[in-house]
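Enquirer: Take this structure first; my questions come after.
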Amino acid sequence: MKVKYALLSAGALQLLVVGCGSSHHETHYGYATLSYADYWAGELGQSRDVLLAGNAEADRAGDLDAGMFDAVSRATHGHGAFRQQFQYAVEVLGEKVLSKQETEDSRGRKKWEYETDPSVTKMVRASASFQDLGEDGEIKFEAVEGAVALADRASSFMVDSEEYKITNVKVHGMKFVPVAVPHELKGIAKEKFHFVEDSRVTENTNGLKTMLTEDSFSARKVSSMESPHDLVVDTVGTGYHSRFGSDAEASVMLKRADGSELSHREFIDYVMNFNTVRYDYYGDDASYTNLMASYGTKHSADSWWKTGRVPRISCGINYGFDRFKGSGPGYYRLTLIANGYRDVVADVRFLPKYEGNIDIGLKGKVLTIGGADAETLMDAAVDVFADGQPKLVSDQAVSLGQNVLSADFTPGTEYTVEVRFKEFGSVRAKVVAQ
(Lines of atoms letter the chains of each structure in order from A and count residues from 1; the text may use other names and numbers.)
(Lines give C-alpha, C1' and ligand atoms only; values in the text may rest on other atoms or scores of the structure.)
Protein backbone atom coordinates (compact mmCIF):
# COMPACT_ATOMS: atom_id res chain seq x y z
CA MET A 1 0.00 0.00 0.00
CA LYS A 2 1.37 3.45 -0.94
CA VAL A 3 0.62 6.61 1.01
CA LYS A 4 0.90 10.29 0.04
CA TYR A 5 0.29 13.43 2.06
CA ALA A 6 -1.54 16.49 0.71
CA LEU A 7 -1.29 19.95 2.32
CA LEU A 8 -4.72 21.41 3.02
CA SER A 9 -5.42 25.12 3.14
CA ALA A 10 -5.52 25.07 6.94
CA GLY A 11 -2.01 23.66 7.03
CA ALA A 12 -3.11 20.16 8.03
CA LEU A 13 -1.91 16.99 6.39
CA GLN A 14 -4.43 14.75 4.66
CA LEU A 15 -3.55 11.07 4.32
CA LEU A 16 -4.20 9.73 0.82
CA VAL A 17 -4.18 5.98 0.19
CA VAL A 18 -3.00 4.95 -3.24
CA GLY A 19 -3.44 1.43 -4.55
CA CYS A 20 -6.35 -0.12 -2.68
CA GLY A 21 -5.78 -3.60 -4.01
CA SER A 22 -3.60 -4.55 -1.05
CA SER A 23 -6.39 -3.74 1.43
CA HIS A 24 -7.77 -7.23 0.84
CA HIS A 25 -4.88 -8.53 2.96
CA GLU A 26 -5.77 -6.25 5.84
CA THR A 27 -6.88 -7.70 9.18
CA HIS A 28 -9.52 -6.03 11.31
CA TYR A 29 -9.58 -6.35 15.10
CA GLY A 30 -12.53 -6.03 17.44
CA TYR A 31 -15.27 -7.95 19.25
CA ALA A 32 -17.78 -10.48 17.91
CA THR A 33 -20.81 -12.19 19.43
CA LEU A 34 -20.31 -15.95 19.30
CA SER A 35 -22.68 -18.71 20.30
CA TYR A 36 -21.26 -21.34 22.62
CA ALA A 37 -20.99 -23.75 19.70
CA ASP A 38 -19.13 -21.18 17.56
CA TYR A 39 -16.76 -20.40 20.42
CA TRP A 40 -16.00 -23.93 21.61
CA ALA A 41 -15.75 -25.58 18.18
CA GLY A 42 -12.31 -24.04 17.64
CA GLU A 43 -11.17 -24.72 21.19
CA LEU A 44 -12.17 -28.38 21.24
CA GLY A 45 -11.41 -29.23 17.62
CA GLN A 46 -15.02 -30.21 16.94
CA SER A 47 -17.49 -29.09 14.34
CA ARG A 48 -20.15 -26.63 15.45
CA ASP A 49 -22.74 -28.99 13.92
CA VAL A 50 -21.71 -31.70 16.39
CA LEU A 51 -21.98 -29.27 19.29
CA LEU A 52 -25.42 -28.14 18.13
CA ALA A 53 -26.79 -31.63 17.50
CA GLY A 54 -29.71 -32.43 19.79
CA ASN A 55 -32.26 -35.18 20.15
CA ALA A 56 -35.98 -35.53 20.63
CA GLU A 57 -35.83 -36.40 24.33
CA ALA A 58 -37.36 -33.90 26.73
CA ASP A 59 -35.79 -33.25 30.12
CA ARG A 60 -37.57 -33.35 33.47
CA ALA A 61 -39.05 -29.88 32.92
CA GLY A 62 -40.32 -30.74 29.44
CA ASP A 63 -37.66 -28.83 27.48
CA LEU A 64 -36.22 -30.50 24.39
CA ASP A 65 -32.48 -31.08 24.12
CA ALA A 66 -31.08 -28.67 21.52
CA GLY A 67 -27.40 -29.56 21.68
CA MET A 68 -24.51 -29.52 24.11
CA PHE A 69 -24.90 -25.80 24.79
CA ASP A 70 -28.68 -25.64 24.76
CA ALA A 71 -29.83 -22.06 25.43
CA VAL A 72 -32.75 -23.33 27.54
CA SER A 73 -31.69 -23.58 31.16
CA ARG A 74 -33.45 -23.28 34.47
CA ALA A 75 -30.03 -22.74 36.06
CA THR A 76 -29.58 -19.80 33.70
CA HIS A 77 -32.84 -18.29 34.91
CA GLY A 78 -32.11 -19.10 38.52
CA HIS A 79 -28.72 -17.40 38.55
CA GLY A 80 -30.22 -14.18 37.29
CA ALA A 81 -30.39 -12.47 33.92
CA PHE A 82 -29.21 -9.31 35.68
CA ARG A 83 -25.66 -10.66 35.87
CA GLN A 84 -25.76 -12.21 32.40
CA GLN A 85 -26.85 -9.09 30.49
CA PHE A 86 -23.41 -7.45 30.73
CA GLN A 87 -21.27 -10.04 28.93
CA TYR A 88 -23.65 -12.50 27.28
CA ALA A 89 -26.17 -12.63 24.45
CA VAL A 90 -29.42 -12.89 26.41
CA GLU A 91 -33.04 -13.18 25.32
CA VAL A 92 -35.89 -12.87 27.79
CA LEU A 93 -39.46 -14.07 27.22
CA GLY A 94 -42.33 -12.51 29.12
CA GLU A 95 -46.12 -12.70 29.50
CA LYS A 96 -48.19 -9.53 29.64
CA VAL A 97 -49.00 -8.50 33.23
CA LEU A 98 -52.68 -7.86 34.00
CA SER A 99 -52.21 -7.20 37.73
CA LYS A 100 -49.63 -7.73 40.46
CA GLN A 101 -49.36 -7.81 44.24
CA GLU A 102 -46.33 -7.40 46.47
CA THR A 103 -45.66 -10.25 48.94
CA GLU A 104 -42.73 -11.72 50.88
CA ASP A 105 -40.79 -14.93 50.37
CA SER A 106 -39.77 -17.37 53.13
CA ARG A 107 -36.75 -15.21 53.98
CA GLY A 108 -38.78 -12.02 54.32
CA ARG A 109 -37.65 -10.56 51.00
CA LYS A 110 -40.17 -8.63 48.96
CA LYS A 111 -41.40 -10.19 45.73
CA TRP A 112 -44.22 -9.75 43.24
CA GLU A 113 -47.03 -12.15 42.40
CA TYR A 114 -48.49 -11.65 38.93
CA GLU A 115 -51.67 -12.34 37.03
CA THR A 116 -50.72 -12.59 33.37
CA ASP A 117 -52.20 -13.17 29.94
CA PRO A 118 -50.25 -16.16 28.51
CA SER A 119 -51.59 -15.42 25.03
CA VAL A 120 -49.70 -12.10 24.89
CA THR A 121 -45.95 -12.60 25.03
CA LYS A 122 -42.88 -10.55 24.23
CA MET A 123 -39.33 -11.70 23.48
CA VAL A 124 -36.66 -9.04 24.05
CA ARG A 125 -32.90 -8.75 24.15
CA ALA A 126 -31.51 -7.99 27.61
CA SER A 127 -28.28 -6.02 27.41
CA ALA A 128 -26.67 -3.49 29.73
CA SER A 129 -23.36 -1.67 30.02
CA PHE A 130 -21.61 -1.41 33.37
CA GLN A 131 -21.10 2.23 34.43
CA ASP A 132 -19.84 2.35 38.00
CA LEU A 133 -19.99 0.87 41.48
CA GLY A 134 -21.81 2.85 44.15
CA GLU A 135 -20.46 3.40 47.67
CA ASP A 136 -22.85 0.72 48.93
CA GLY A 137 -21.55 -1.75 46.35
CA GLU A 138 -24.54 -1.32 44.05
CA ILE A 139 -23.81 -1.94 40.37
CA LYS A 140 -24.76 1.06 38.24
CA PHE A 141 -25.61 0.37 34.60
CA GLU A 142 -27.42 1.61 31.51
CA ALA A 143 -29.47 -0.19 28.88
CA VAL A 144 -27.83 -0.80 25.51
CA GLU A 145 -29.72 0.80 22.63
CA GLY A 146 -32.45 -1.47 21.30
CA ALA A 147 -32.50 -3.68 24.40
CA VAL A 148 -33.98 -3.72 27.89
CA ALA A 149 -31.86 -3.57 31.04
CA LEU A 150 -32.94 -5.72 33.96
CA ALA A 151 -32.57 -4.70 37.60
CA ASP A 152 -31.05 -7.14 40.09
CA ARG A 153 -33.60 -9.87 40.95
CA ALA A 154 -35.93 -8.49 38.28
CA SER A 155 -39.03 -10.59 37.71
CA SER A 156 -40.47 -8.43 34.92
CA PHE A 157 -39.53 -5.93 32.21
CA MET A 158 -41.19 -2.98 30.47
CA VAL A 159 -41.72 -2.43 26.73
CA ASP A 160 -43.72 0.57 25.46
CA SER A 161 -45.24 1.15 28.92
CA GLU A 162 -46.46 -2.46 29.09
CA GLU A 163 -45.14 -4.79 31.79
CA TYR A 164 -44.23 -8.43 31.10
CA LYS A 165 -43.49 -11.13 33.67
CA ILE A 166 -40.28 -13.02 32.89
CA THR A 167 -41.10 -16.64 32.06
CA ASN A 168 -37.88 -17.81 30.39
CA VAL A 169 -34.31 -16.68 29.87
CA LYS A 170 -31.99 -17.91 27.11
CA VAL A 171 -28.25 -17.28 27.06
CA HIS A 172 -26.96 -17.93 23.55
CA GLY A 173 -23.27 -17.10 23.94
CA MET A 174 -20.73 -14.35 24.56
CA LYS A 175 -21.11 -10.77 23.33
CA PHE A 176 -17.48 -9.66 23.46
CA VAL A 177 -15.10 -12.25 22.05
CA PRO A 178 -11.87 -10.63 20.77
CA VAL A 179 -11.39 -11.59 17.13
CA ALA A 180 -9.16 -10.94 14.13
CA VAL A 181 -11.14 -10.77 10.89
CA PRO A 182 -9.58 -10.89 7.40
CA HIS A 183 -10.76 -8.03 5.20
CA GLU A 184 -12.63 -10.34 2.82
CA LEU A 185 -14.73 -11.73 5.70
CA LYS A 186 -15.48 -8.41 7.39
CA GLY A 187 -18.95 -8.03 5.88
CA ILE A 188 -20.00 -11.53 6.88
CA ALA A 189 -18.54 -11.03 10.36
CA LYS A 190 -20.66 -7.92 10.84
CA GLU A 191 -23.81 -9.58 9.55
CA LYS A 192 -23.56 -12.97 11.28
CA PHE A 193 -21.51 -12.23 14.38
CA HIS A 194 -22.21 -8.53 15.04
CA PHE A 195 -18.51 -7.74 14.62
CA VAL A 196 -17.47 -4.25 15.77
CA GLU A 197 -13.94 -2.95 15.34
CA ASP A 198 -12.30 -1.83 18.58
CA SER A 199 -8.86 -0.31 19.07
CA ARG A 200 -8.47 -2.15 22.39
CA VAL A 201 -8.13 -5.42 20.48
CA THR A 202 -4.77 -6.05 18.79
CA GLU A 203 -2.81 -9.01 17.50
CA ASN A 204 -1.38 -9.39 21.03
CA THR A 205 -4.73 -9.51 22.85
CA ASN A 206 -5.10 -12.49 25.15
CA GLY A 207 -7.82 -14.85 23.94
CA LEU A 208 -7.81 -13.54 20.36
CA LYS A 209 -9.63 -15.81 17.89
CA THR A 210 -9.13 -15.56 14.12
CA MET A 211 -12.08 -15.88 11.75
CA LEU A 212 -11.14 -18.69 9.36
CA THR A 213 -14.24 -19.06 7.18
CA GLU A 214 -17.68 -17.51 7.09
CA ASP A 215 -18.79 -19.79 9.95
CA SER A 216 -15.66 -20.87 11.85
CA PHE A 217 -13.03 -19.42 14.18
CA SER A 218 -9.63 -20.62 15.36
CA ALA A 219 -8.71 -21.60 18.89
CA ARG A 220 -7.97 -18.62 21.11
CA LYS A 221 -4.46 -17.23 21.25
CA VAL A 222 -2.98 -17.23 24.76
CA SER A 223 -0.82 -14.18 25.43
CA SER A 224 1.77 -13.85 28.19
CA MET A 225 1.53 -10.05 28.26
CA GLU A 226 1.12 -8.84 31.83
CA SER A 227 -1.49 -6.36 33.00
CA PRO A 228 -1.35 -4.30 36.22
CA HIS A 229 -4.75 -5.67 37.24
CA ASP A 230 -4.09 -9.37 36.63
CA LEU A 231 -5.51 -11.84 39.16
CA VAL A 232 -4.44 -15.24 40.44
CA VAL A 233 -5.99 -18.02 42.53
CA ASP A 234 -6.06 -17.53 46.28
CA THR A 235 -7.74 -20.77 47.39
CA VAL A 236 -9.92 -23.45 45.80
CA GLY A 237 -12.65 -25.18 47.79
CA THR A 238 -14.87 -28.06 46.70
CA GLY A 239 -18.47 -28.94 47.36
CA TYR A 240 -20.96 -31.62 46.40
CA HIS A 241 -24.75 -32.12 46.28
CA SER A 242 -25.40 -28.66 44.85
CA ARG A 243 -28.98 -27.48 44.94
CA PHE A 244 -28.38 -26.40 41.33
CA GLY A 245 -27.74 -29.99 40.25
CA SER A 246 -23.94 -30.15 39.97
CA ASP A 247 -22.21 -33.40 40.86
CA ALA A 248 -19.26 -31.37 42.13
CA GLU A 249 -18.33 -27.70 42.40
CA ALA A 250 -15.11 -25.73 42.80
CA SER A 251 -15.15 -22.36 44.56
CA VAL A 252 -12.24 -20.37 43.11
CA MET A 253 -11.24 -17.48 45.38
CA LEU A 254 -9.26 -14.73 43.66
CA LYS A 255 -6.57 -12.28 44.74
CA ARG A 256 -4.24 -9.79 43.05
CA ALA A 257 -1.22 -11.13 41.20
CA ASP A 258 1.04 -9.60 43.86
CA GLY A 259 -0.72 -11.70 46.51
CA SER A 260 -2.67 -8.88 48.13
CA GLU A 261 -6.39 -8.93 48.82
CA LEU A 262 -8.78 -8.16 45.98
CA SER A 263 -11.16 -5.24 46.55
CA HIS A 264 -14.86 -5.52 45.77
CA ARG A 265 -14.45 -2.95 42.97
CA GLU A 266 -11.61 -4.94 41.43
CA PHE A 267 -13.67 -8.13 41.55
CA ILE A 268 -16.67 -6.45 39.89
CA ASP A 269 -14.36 -5.06 37.19
CA TYR A 270 -13.17 -8.62 36.58
CA VAL A 271 -16.59 -10.27 36.37
CA MET A 272 -17.84 -7.52 34.06
CA ASN A 273 -15.21 -8.81 31.62
CA PHE A 274 -15.54 -12.51 32.46
CA ASN A 275 -16.39 -14.82 29.56
CA THR A 276 -16.07 -18.50 30.36
CA VAL A 277 -14.14 -21.41 31.90
CA ARG A 278 -12.35 -24.28 30.18
CA TYR A 279 -12.18 -27.64 32.00
CA ASP A 280 -9.21 -29.94 31.30
CA TYR A 281 -9.66 -33.43 32.80
CA TYR A 282 -6.67 -35.55 33.88
CA GLY A 283 -8.49 -38.48 35.48
CA ASP A 284 -6.51 -39.85 38.44
CA ASP A 285 -3.25 -38.18 37.32
CA ALA A 286 -2.26 -35.88 40.19
CA SER A 287 0.76 -34.65 38.19
CA TYR A 288 -1.49 -33.11 35.51
CA THR A 289 0.61 -34.74 32.78
CA ASN A 290 -1.77 -36.96 30.80
CA LEU A 291 -4.73 -34.97 29.53
CA MET A 292 -7.79 -37.17 29.02
CA ALA A 293 -10.37 -34.66 27.75
CA SER A 294 -11.18 -30.96 27.49
CA TYR A 295 -14.63 -29.47 27.98
CA GLY A 296 -16.30 -26.21 27.10
CA THR A 297 -18.68 -24.65 29.59
CA LYS A 298 -21.72 -22.42 29.63
CA HIS A 299 -21.91 -19.49 32.01
CA SER A 300 -24.67 -19.62 34.64
CA ALA A 301 -25.18 -23.33 34.05
CA ASP A 302 -21.57 -24.36 34.75
CA SER A 303 -19.92 -21.21 36.15
CA TRP A 304 -21.32 -18.24 38.02
CA TRP A 305 -20.48 -15.30 40.27
CA LYS A 306 -22.45 -13.33 42.84
CA THR A 307 -22.78 -9.61 43.49
CA GLY A 308 -21.71 -9.97 47.14
CA ARG A 309 -18.32 -8.98 48.48
CA VAL A 310 -16.69 -12.40 48.15
CA PRO A 311 -14.24 -12.55 45.17
CA ARG A 312 -15.31 -16.01 44.02
CA ILE A 313 -16.04 -17.73 40.73
CA SER A 314 -17.96 -20.99 41.18
CA CYS A 315 -17.40 -23.80 38.68
CA GLY A 316 -19.73 -26.80 38.62
CA ILE A 317 -19.83 -30.01 36.63
CA ASN A 318 -22.56 -32.54 35.92
CA TYR A 319 -20.97 -35.76 34.70
CA GLY A 320 -24.14 -36.73 32.83
CA PHE A 321 -24.31 -33.66 30.58
CA ASP A 322 -23.51 -34.13 26.88
CA ARG A 323 -20.84 -31.42 27.00
CA PHE A 324 -19.04 -33.31 29.82
CA LYS A 325 -19.18 -36.75 28.19
CA GLY A 326 -16.47 -39.02 29.57
CA SER A 327 -15.90 -36.90 32.67
CA GLY A 328 -15.94 -38.14 36.25
CA PRO A 329 -14.23 -37.69 39.60
CA GLY A 330 -10.54 -36.83 39.46
CA TYR A 331 -8.15 -33.99 38.75
CA TYR A 332 -9.22 -30.95 36.74
CA ARG A 333 -7.43 -27.83 35.55
CA LEU A 334 -9.88 -24.93 35.31
CA THR A 335 -8.95 -21.95 33.14
CA LEU A 336 -10.91 -18.77 33.87
CA ILE A 337 -11.09 -16.48 30.84
CA ALA A 338 -11.84 -12.74 30.97
CA ASN A 339 -11.23 -9.92 28.48
CA GLY A 340 -8.26 -7.71 29.38
CA TYR A 341 -6.82 -10.21 31.88
CA ARG A 342 -4.37 -13.04 31.68
CA ASP A 343 -5.94 -16.45 32.22
CA VAL A 344 -6.47 -17.59 35.81
CA VAL A 345 -5.64 -21.29 36.27
CA ALA A 346 -7.00 -23.34 39.17
CA ASP A 347 -6.23 -27.01 39.87
CA VAL A 348 -8.84 -29.01 41.74
CA ARG A 349 -9.60 -32.61 42.64
CA PHE A 350 -13.22 -33.78 42.66
CA LEU A 351 -13.64 -36.78 44.95
CA PRO A 352 -15.71 -39.87 44.06
CA LYS A 353 -19.21 -40.27 45.45
CA TYR A 354 -19.61 -42.10 48.75
CA GLU A 355 -21.77 -45.14 47.97
CA GLY A 356 -22.21 -46.50 51.48
CA ASN A 357 -24.90 -45.92 54.09
CA ILE A 358 -24.63 -43.40 56.87
CA ASP A 359 -27.01 -42.73 59.78
CA ILE A 360 -27.09 -39.33 61.47
CA GLY A 361 -28.88 -38.21 64.62
CA LEU A 362 -29.00 -34.91 66.56
CA LYS A 363 -29.91 -34.47 70.21
CA GLY A 364 -28.86 -31.52 72.33
CA LYS A 365 -25.20 -30.98 71.46
CA VAL A 366 -24.62 -34.58 70.44
CA LEU A 367 -24.25 -35.72 66.82
CA THR A 368 -24.43 -39.50 66.39
CA ILE A 369 -22.96 -41.11 63.28
CA GLY A 370 -23.55 -44.74 62.39
CA GLY A 371 -23.48 -46.98 59.34
CA ALA A 372 -20.12 -45.89 57.97
CA ASP A 373 -16.94 -47.66 59.09
CA ALA A 374 -14.30 -46.00 61.24
CA GLU A 375 -11.70 -45.95 58.45
CA THR A 376 -14.04 -44.08 56.09
CA LEU A 377 -14.66 -41.48 58.79
CA MET A 378 -10.97 -40.95 59.50
CA ASP A 379 -10.23 -37.19 59.28
CA ALA A 380 -13.91 -36.47 58.52
CA ALA A 381 -15.53 -33.17 59.48
CA VAL A 382 -19.08 -31.79 59.62
CA ASP A 383 -21.00 -28.60 58.96
CA VAL A 384 -24.47 -28.11 60.45
CA PHE A 385 -26.92 -25.38 59.48
CA ALA A 386 -30.61 -24.60 59.16
CA ASP A 387 -31.96 -23.40 55.80
CA GLY A 388 -31.23 -19.73 55.21
CA GLN A 389 -29.19 -19.44 58.41
CA PRO A 390 -25.43 -19.15 59.12
CA LYS A 391 -23.61 -22.37 59.96
CA LEU A 392 -23.99 -23.43 63.58
CA VAL A 393 -21.09 -25.86 63.26
CA SER A 394 -18.30 -25.49 60.71
CA ASP A 395 -15.49 -27.91 59.91
CA GLN A 396 -15.64 -29.78 63.23
CA ALA A 397 -13.85 -33.14 63.33
CA VAL A 398 -16.07 -36.18 63.91
CA SER A 399 -15.75 -39.95 64.22
CA LEU A 400 -17.99 -43.00 64.37
CA GLY A 401 -20.41 -42.93 67.30
CA GLN A 402 -21.29 -39.93 69.46
CA ASN A 403 -19.70 -36.52 68.91
CA VAL A 404 -20.21 -33.49 71.15
CA LEU A 405 -20.56 -30.43 68.91
CA SER A 406 -20.01 -26.75 69.62
CA ALA A 407 -23.67 -25.71 69.34
CA ASP A 408 -27.05 -26.51 70.88
CA PHE A 409 -29.80 -27.71 68.54
CA THR A 410 -33.46 -26.81 69.00
CA PRO A 411 -35.71 -29.87 69.31
CA GLY A 412 -38.15 -30.18 66.41
CA THR A 413 -36.02 -28.03 64.10
CA GLU A 414 -34.74 -29.49 60.83
CA TYR A 415 -31.02 -29.09 60.18
CA THR A 416 -28.77 -29.96 57.27
CA VAL A 417 -25.76 -32.03 58.33
CA GLU A 418 -22.94 -32.28 55.80
CA VAL A 419 -20.30 -34.91 56.48
CA ARG A 420 -17.08 -34.33 54.54
CA PHE A 421 -14.82 -37.32 54.05
CA LYS A 422 -11.14 -37.32 53.18
CA GLU A 423 -11.39 -39.63 50.17
CA PHE A 424 -15.04 -39.24 49.10
CA GLY A 425 -17.42 -36.47 48.22
CA SER A 426 -19.45 -35.14 51.11
CA VAL A 427 -22.81 -36.55 52.20
CA ARG A 428 -25.73 -34.34 53.21
CA ALA A 429 -28.71 -35.34 55.31
CA LYS A 430 -31.77 -33.50 56.62
CA VAL A 431 -32.11 -34.27 60.33
CA VAL A 432 -34.77 -33.15 62.82
CA ALA A 433 -33.20 -32.49 66.22
CA GLN A 434 -34.60 -34.50 69.15
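A Cβ is built for glycine as well, from the same backbone N, Cα and C atoms used for every other residue.
Although substitutions are noted, the structure shown does not include any of them.
Under its mutagenesis entries, Swiss-Prot includes S119 to C or G with the note: Protein still binds ampicillin and penicillin, in nonlipidated fragment (residues 21-43). For the mutagenesis experiment K306 to Q, the note given by Swiss-Prot reads: Protein still binds ampicillin, in nonlipidated fragment (residues 21-43). Under mutagenesis, Swiss-Prot gives C315 to A with this note: Protein still binds ampicillin, in nonlipidated fragment (residues 21-43).
Give me the structural setting of these features: burial, nearby parts and distances.
Expert: Under 8 Å, Cβ to Cβ, and six or more positions away along its own chain, S119 (mutagenesis position) finds no residue.
For K306 (mutagenesis position), the number of other Cβ atoms no farther than 10 Å from its own Cβ, over all displayed protein chains, is 13.
Secondary structure at C315 (mutagenesis position), as computed by DSSP, is strand.
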Enquirer: Secondary structure at K306 (mutagenesis position) (DSSP, helix/strand/coil)?
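Expert: It is coil.
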Enquirer: Starting from the Cβ of C315 (mutagenesis position), draw a 10 Å sphere and report how many other Cβ atoms land inside it.
Expert: 22
